[in-house]
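Quick one: the structure is below, and I'll ask about it shortly.
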Amino acid sequence: MAPLGYLLVLCSLKQALGSYPIWWSLAVGPQYSSLSTQPILCASIPGLVPKQLRFCRNYVEIMPSVAEGVKAGIQECQHQFRGRRWNCTTVSNSLAIFGPVLDKATRESAFVHAIASAGVAFAVTRSCAEGSAAICGCSSRLQGSPGEGWKWGGCSEDIEFGGMVSREFADARENRPDARSAMNRHNNEAGRQAIASHMHLKCKCHGLSGSCEVKTCWWSQPDFRTIGDFLKDKYDSASEMVVEKHRESRGWVETLRPRYTYFKVPTERDLVYYEASPNFCEPNPETGSFGTRDRTCNVSSHGIDGCDLLCCGRGHNARTERRREKCHCVFHWCCYVSCQECTRVYDVHTCK
């Protein structure tokens, strides 16, 4: 979470929240902590456009999964960027949970939209397969004929339904004829396509003594970490676009085209952006940068998590920490584990 002093500065900013996906705050606000005990109150979710409000009321039983999906997306973002200058910091007590970072059409904005959209599709799909909602369940659209020695069985996860929920809800506010809406729609879809392209068969053996005389198989989503890794690669290779304006019957419309014609045209699985990112080295409330001072760095790494790059050339401090940890653990039959407690010394390096 961001430091309090920085929050006070943020509060003084006049943020343009009209296009900000502030409904994401459902995943970190007080409603999230009470999901297991209280129903979702659609009217109390901040930032919903009328289409989202109608969707929430019609599908209220899957809204906890929507919140869980956004939460999973935020956590995966923080994992993927844990060693980078921008580490997906969230801002407490703010409807704009990422601060002004998402105001710009940068790579970071592209990734956050993609991983949040993917999170919603993933969580809804998994919840349906687990039988948590009466309006959805297992997929009845089994692709292909069974192979030799196996048959369809189990519960194939219905990514088409999960993707529909993500598309109808997450894309509902992205209907403006401007470049930013076009970018957000594209990256939201890239997140959903990341899951669809990683669906795979899972099988279970049946037979005496595990002989696997026959297998039953079903379609399953990958681990969400796989989706995070995939989208992080797409972040690193994101396509830079330029904005073009042209007149249509409804007025001026902004569209995106690749800045460099000698690169391949981005597919629906690629991320796109059209504004440069700040360097995130120093605190800057206008860009949402918290800087990298006091961040832990890896002194032995030459990558972005290394002290040279993460600390932006300012140097780093070194100290030792003594930590008490469990060690020499032994399993006893039956059934408990006993451990000793050891003191270990660690070298810690932090940015100046």
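The backbone N, Cα and C atoms fix where each Cβ goes, and this holds for glycine too.
Modelled residues match the original; the substitutions are not represented.
So Swiss-Prot lists these for the protein:
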- C77 to A: Forms oxidized oligomers regardless of TIKI2. Does not affect palmitoleoylation (MUTAGEN)
- S209 to A: Abolishes palmitoleoylation, promoting formation of disulfide bonds and oligomerization (MUTAGEN)
- S211 to A: Does not affect palmitoleoylation (MUTAGEN)
- T216 to A: Does not affect palmitoleoylation (MUTAGEN)
- S277 to A: Does not affect palmitoleoylation (MUTAGEN)
List every residue in the same chain as S211 (mutagenesis position), at least 6 positions away in sequence, whose Cβ is under 8 Å from its Cβ.
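Listed in sequence order: C205.
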What is the number of other Cβ atoms found within 10 Å of the Cβ of S277 (mutagenesis position)?
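By my count, 16.
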Would you mind reading off the Cα separation of C77 (mutagenesis position) from T216 (mutagenesis position), to the nearest angstrom?
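T216 (mutagenesis position) has its Cα 35 Å from the Cα of C77 (mutagenesis position).
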If I take the alpha carbons of S277 (mutagenesis position) and T216 (mutagenesis position), what is the distance between them in whole Å?
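If we compare the Cα positions of S277 (mutagenesis position) and T216 (mutagenesis position), the gap is 48 Å.
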A 10 Å Cβ contact count, applied to the mutagenesis positions C77, T216: which residue has the minimum?
T216
